[in-house]
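So the structure is just underneath, and the comments pick up after that.
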Amino acid sequence: MKFLPYIFLLCCGLWSTISFADEDYIEYRGISSNNRVTLDPLRLSNKELRWLASKKNLVIAVHKSQTATLLHTDSQQRVRGINADYLNLLKRALNIKLTLREYADHQKAMDALAEGEVDIVLSHLVTSPPLNNDIAATKPLIITFPALVTTLHDSMRPLTSPKPVNIARVANYPPDEVIHQSFPKATIISFTNLYQALASVSAGHNDYFIGSNIITSSMISRYFTHSLNVVKYYNSPRQYNFFLTRKESVILNEVLNRFVDALTNEVRYEVSQNWLDTGNLAFLNKPLELTEHEKQWIKQHPNLKVLENPYSPPYSMTDENGSVRGVMGDILNIITLQTGLNFSPITVSHNIHAGTQLSPGGWDIIPGAIYSEDRENNVLFAEAFITTPYVFVMQKAPDSEQTLKKGMKVAIPYYYELHSQLKEMYPEVEWIQVDNASAAFHKVKEGELDALVATQLNSRYMIDHYYPNELYHFLIPGVPNASLSFAFPRGEPELKDIINKALNAIPPSEVLRLTEKWIKMPNVTIDTWDLYSEQFYIVTTLSVLLVGSSLLWGFYLLRSVRRRKVIQGDLENQISFRKALSDSLPNPTYVVNWQGNVISHNSAFEHYFTADYYKNAMLPLENSDSPFKDVFSNAHEVTAETKENRTIYTQVFEIDNGIEKRCINHWHTLCNLPASDNAVYICGWQDITETRDLINALEVEKNKAIKATVAKSQFLATMSHEIRTPISSIMGFLELLSGSGLSKEQRVEAISLAYATGQSLLGLIGEILDVDKIESGNYQLQPQWVDIPTLVQNTCHSFGAIAASKSIALSCSSTFPEHYLVKIDPQAFKQVLSNLLSNALKFTTEGAVKITTSLGHIDDNHAVIKMTIMDSGSGLSQEEQQQLFKRYSQTSAGRQQTGSGLGLMICKELIKNMQGDLSLESHPGIGTTFTITIPVEISQQVATVEAKAEQPITLPEKLSILIADDHPTNRLLLKRQLNLLGYDVDEATDGVQALHKVSMQHYDLLITDVNMPNMDGFELTRKLREQNSSLPIWGLTANAQANEREKGLSCGMNLCLFKPLTLDVLKTHLSQLHQVAHIAPQYRHLDIEALKNNTANDLQLMQEILMTFQHETHKDLPAAFQALEAGDNRTFHQCIHRIHGAANILNLQKLINISHQLEITPVSDDSKPEILQLLNSVKEHIAELDQEIAVFCQKND
């Protein structure tokens, strides 16, 4: 049973909670206030009293945006805070029940007021009452001011700054323009939470915070007591807290205003002080009671000049901007909030009281002035608001006594009123007047003074901050306390009355709090420069004068030393320069005195001789071992003219440098020495040994060139004769053949002789080309396994007719082992043998020519071929043998025969390339023997040489051949040769015409001259290969050099043949094309099967369709290009559509795809490059189709 009451209470609580959950508000259970402040009874009218008696309960709405300092709930759901204390006072003053409801936001509370659910809305802090015709606002219950906050350690930061700073705020209060008035370059960071904003300043992320003084001070008191500090209050924009009622609730509004009026500044201060440790400005809620005259004076004097002493902490200090700080700075800040007066500081360097001597209007107020009856005649004093005792300051020592001793030096500021009194109390002490007490602390610490008279607050601050372990203070007995107040010019009694009213409104506790705040303020630095600047300037001036005079004396002493050093340096520089200049010369130079001794030389002189022979070079020139003994044989005979004109004597001779004799061009000249009567010789030489050798070598080469020119002229004369002779014979035979008087046998003989003469002419040209190949290094040997006896026998057999015609016995014998092969180039070996055999038969008129061949073994795989060619001809003298193997040279007997004089030279070089040797033995009138020895590899396999039956040459049928040559005769000859072989031939006069014909018609072979106008054969071949043409191409050239053939093959020719082109050569190469005629043409793009199906295999109709397609596309495509360029989109699409349609009929897939892409691509400036690319693709594709159409039409004619 004992648990029933608790169960009942729990159920009631749950029911009430559920009921609150169904509403838009939470109803508080009461007001919790421990404030014992009482108000005087309100003077209410009978009507107001009757209304309150009938009302009995006032429902007041608040909302969650109220800060904890103003209103918050405890664990019992009772409200606490500054507003709660005011509501508790309202409850007691009106003797009425109050019901508090909390709404989610301000708007819902106002809606409840409008609907009559509540009687009053207690607003949050706003800058002005709401503008609503249905709502009435009372006088402000709370007034707050913007507060500037920074870190405790940086409390002396300037209160205004043009520099960039970071400033935090909450909910955009205060506005940007207000902040920028003091900090024009501020970066403003807005927070939604006050704690985060203050924490950002404490952590150093921001420099300042600006916000409401009540809320900010409450948060600092709770969480940032030791890190943040309020350094200034601003007069605007202020924030207010109102009671809001309905417009018709006139009586309620009047009652609430009477309550607000009853809240004196003292009551407000006491209520706020219960919640704030600092920043309580509640005593400013009601303005000062100023007379109209005082208000008018403030309007006329809004700005006042303040004489400020920066060296009187904690009363008065300045920051870097010169603003007044310290206790007096905070008091002036409060007076500004009370009166609107602005204070401009004027700094006094030494003694603030000296300001009283300024001219009238030079100052308006002195803060922190110590009252003195003597000075009251000059200035007005406000009522004292700080009193502090006087103290003695002395050095701290173990045996320190709190008294003054005889003979002590004691400093006292001259403006202290107890100066005369202390002199009477301590006559044995030496009293020293000072301008400033703060500056004298350091002198006491240094022992310059024994004691100092100061106020207790000033002494406490200075010792605690600067001399905690060096100084201490004690009270001066029997003297009155110092009274601090404000001083004014005697002509400003109104200002005195205004300041007195403002000071009286400040609670004494607030003055004590400000004093304690600055005494405990850390890290405040006092700039004492002005106190010591005069002494510093005096000492500095004397030091500068002393240093300057010393420097002048030093300069005077060092001037002569420097001058000597400069002269010495110039001399050393000249010597060094001359030495470097001499050593940098590539040619040797040296100096010889009048006695002939070498007194100086450069490095090239020393390096020219060997180390041992250098000693001889340094000997006097008269010494016989000196290499220059002949230089000065007449040196002393130099005339006066030589001395004046500096004539340079040169002579060329040879000297020994220790290794060899060198030829030099030596020079010398005379140099007079002005400082003495003596003279020296400056000498040198240039080595011209190489130059002399080069000139000699050039002379030799010049003679060789002259001889070569003569030999070449002789060769040209010989060659012109050798070439002219067979050409004349050919022309003579042709002339005979053109007539009709020859019989058939004579004609055959004439043709045969003309052909043989032409072959000899080709052989002559071949010899010249062989020489060029050999000398250029392009002749390549191609060794093969060869049966040497058989090769020699066949070669001899070919010369049998010539030997028989001259009745010369030609024999060929061999001791070669049977069944042996040797590895050798058969063509080169045969050429050597043929040349030597031809010469032997040429120069032998009777007798015999013998050829013997043998093989000398070296080992199993190597041997040496030895072959001799012996004739019984005219023989050669020794002089002729010396010239025999030289180019273009012929013997006297040879010049009587035809020949180029190159044969033996070619033989010599070919044998040399085969690592062999060619020698001769000859005697005039007896004969000549040539001996050849060639090292070779041998094979012991059985050699089987079978005569291969000549394979019949099979020529291809139906070849379509194109000839390109600019020479009509060459085209006619080649065309007749091909016609003779049964082929149809087409002609082109240059490469351009040939390229066009190939593009329009199919050919199986192109034979082109390499040298043609407009486009030569090489360029024609490159163009065709760039079109991926596989057409066989033969090049024809009259230039028989190998590089010409290589050039043709490199540009893509299949063959490069040399003119003249014989029928046998043509047959041989044409036989390799025998498969061409049997290969069916391949079509990459034409669909022949589709064409056959659409035309019932009618070849004529197929050709007509293809020719029509070719004709129409060649009209439409250029028209499309022109339309695109002109911007005629309609014509452009018509042309493309026709091409697309024709491609569909012939089933040309690639052309279908490209034309379709062109049709669907919109024509614009952006797409124009893409369309041009597609049109070029169509153009290239149609060119390929033209070739295939030409092939089809040609094959089906």
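All residue numbers here begin at 1 and follow the chain in the order shown.
Just so it is clear, glycine is given a Cβ too, placed from its N, Cα and C backbone atoms.
Just so you know, the substitutions we noted aren't modelled in this structure.
Annotated features in Swiss-Prot:
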VARIANT   Phe577 to Ser  In EvgS1; constitutively active
VARIANT   Glu701 to Gly  In EvgS4; constitutively active
DOMAIN    718-938  domain 'Histidine kinase'
DOMAIN    960-1074  domain 'Response regulatory'
DOMAIN    1098-1197  domain 'HPt'
Restricting to the domain 'HPt' (1098-1197), report the mean pLDDT as a whole number. 85
What are the non-local neighbours of Glu701 (variant position), defined as same-chain residues 6+ apart in sequence with CB under 8 A from its CB? none
The DSSP breakdown of the domain 'HPt' (1098-1197) into helix, strand and coil residues is 86 helix, 0 strand, 14 coil
Just give the helix, strand and coil counts over the domain 'Response regulatory' (960-1074), going by DSSP. 53 helix, 24 strand, 38 coil
